[in-house]
Amino acid sequence: MGLGLGVRAAPFTYAAHALAVAAAAMVLVWSIQFRGGLAIESTNKNLIFNVHPVLMLIGYVIIGGEAIMVYRVLPTSNHDTTKLIHLILHGIALVLGAVGIYFAFKNHNESGIANLYSLHSWIGIGTITLYGIQWIIGFVTFFFPGAAPNVKKGVLPWHVLFGLFVYILALANAELGFLEKLTFLESSGLDKYGTEAFLVNFTALVVVLFGASVVVAAIAPVRLEEPQGYDPIPEN
């Protein structure tokens, strides 16, 4: 999708990869060093909750972003192979996102905390639902059984547009999640200007930069001489 931005996709894919590594490292440091670690089962319910931000960021946001960029990262690869990688990465992101949401519910249920009372939780459920619908439609239309070429051609721009919308919604909700958790921690006595607070805020900023890089990489052309219009995914 070349939109006359005057820039190529490649620099933004490189930036996104670097920012993904940084964001993943930062959320792991936060969850393990500052929040005590991760656990599937524990008497310390906070350790169960810690699985949620790790899976949502690394599994849902980062892997989902890599899935979006795969046609830019591998522009000369066999189309069917690239399409399969795109499908698998989005499927992994969807599954890990769903598991991440499960651990948020598990923490709430075992801690006696109400579910689905915040805007973050509402948008989260809505986003994962839309992500699942998008994946199913993409699978049926472009992979198996596959629609007719003219149908693929008509669906493709909407598939891309809706996919970017859902991804941006997921990014926005991740920011809400960081804000909500940090607000809870600070209301419980966490130093507003302490190391952990700064780490959380900087992690959120890195996620914003990562998401912006992904979106620009998706809409910028692989080569500046590319014609305008969406063309990285053939209809066949």
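Cβ coordinates come from backbone N, Cα and C, glycine included.
Nothing has been swapped: the model has the original residues at all the noted spots.
The heme b 1 binding site annotation in Swiss-Prot covers HIS52, HIS120 and rests on similarity to another entry. A 10 Å cutoff on Cβ-Cβ distances gives HIS52 (heme b 1 binding site) a total of 23 other Cβ atoms nearby, all chains included.
For ARG72 (mutagenesis position), the number of other Cβ atoms no farther than 10 Å from its own Cβ, over all displayed protein chains, is 21. Here Swiss-Prot flags ALA67, ILE68, MET69, VAL70, TYR71, ARG72, VAL73, LEU74, PRO75 as L-ascorbate binding site.
Sequence annotations record features per position, and here Swiss-Prot assigns heme b 2 binding site to HIS86, HIS159 based on similarity to another entry. For HIS159 (heme b 2 binding site), the same-chain residues lying six or more positions away in sequence with a CB closer than 8 A to its CB are GLN134, ILE137, GLY138, THR141, PHE142.
Look at Swiss-Prot and you will find 15-219 tagged as domain 'Cytochrome b561', backed by sequence analysis.
In the three-state DSSP scheme, ARG72 (mutagenesis position) is classed as helix. In Swiss-Prot, a mutagenesis experiment is listed as ARG72 to Ala, annotated with the note Fast electron transfer at acidic pH.
Quoted from Swiss-Prot, the note attached to the mutagenesis of LYS83 to Ala or Asp states: Decreased redox potential of cytoplasmic heme.
Under its mutagenesis annotations, Swiss-Prot gives LYS83 to Glu the following note: No effect. Taking all protein chains in view, 18 other C-beta atoms sit within 10 angstroms of the C-beta of LYS83 (mutagenesis position). DSSP gives LYS83 (mutagenesis position) a helix state.
Sequence-distant contacts of SER118 (mutagenesis position), defined as residues of its own chain at least six apart whose C-beta falls under 8 angstroms from its C-beta, comprise GLU180. Look at SER118 (mutagenesis position): DSSP puts it in coil. According to Swiss-Prot, the mutagenesis experiment SER118 to Ala carries the annotation: No effect.
Annotation of the published mutagenesis TRP122 to Ala in Swiss-Prot: No effect; the original residue is retained in the structure shown. In this view, TRP122 (mutagenesis position) is surrounded by 13 other Cβ atoms within 10 Å of its Cβ, with every protein chain counted.
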Around the Cβ of TYR71 (L-ascorbate binding site), how many other Cβ atoms lie within 10 Å? Please give the count over every shown protein chain. 22
Quick check for the class: what is the C-alpha distance, in angstrom and rounded, between HIS120 (heme b 1 binding site) and ALA67 (L-ascorbate binding site)? 24
Want to know which recorded positions, from HIS52, LYS83, HIS86, TRP122, are within 10 Å of MET69 (L-ascorbate binding site) at Cα; which are they? HIS86
Going by C-beta under 8 A and a gap of 6 or more residues, the same-chain neighbours of HIS86 (heme b 2 binding site) are ALA67, VAL70, TYR71
According to DSSP, which of helix, strand or coil covers ALA67 (L-ascorbate binding site)? helix
